[in-house]
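J.: Found this in Swiss-Prot, in case it helps:
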type    : residues     : note
MUTAGEN : Cys73 to Ser : 70-fold decrease in inhibition of alpha-9-alpha-10 nAChR and loss of inhibition of all other nAChR subunits; when associated with 46-D--L-65 (GeXXA-CTD, monomeric form)
Amino acid sequence: MPKQEKMMLVLLILPLPYCNAAGVTTVQWGGHGDGLDRYLQRGVRDVHRPCQSVRPGRVWGKCCLTRLCSTMCCARADCTCVYHTWRGHGCSCVM
């Protein structure tokens, strides 16, 4: 598949909110500034979960249901975020 077709496919899929097996939930702000808060208050989600914008100035946010470590979510809430030389950030979980 040519690069341009892949980019168009990604752009078509991006606006859809999703939650994957790693516990990553991506949400789109409503442009009013409190859209993410309203999303987190629904159901059993905790408003105090760590969230960050994917890119500064963008309307997308990334929230972890466990622990946020750099740009990824750890497998469990009791994991710690550590920096590995040459590999970057990663989660360290006690068994």
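Cβ atoms are placed via backbone N, Cα and C, with glycine included.
Could you place these features in context, so I can see how deep they sit and what lies close by?
T.: The DSSP secondary structure for Cys73 (mutagenesis position) is strand.
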J.: Note down the number of other Cβ atoms within 10 Å of the Cβ of Cys73 (mutagenesis position), including every protein chain shown.
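T.: Its Cβ has 22 other Cβ atoms within 10 Å.
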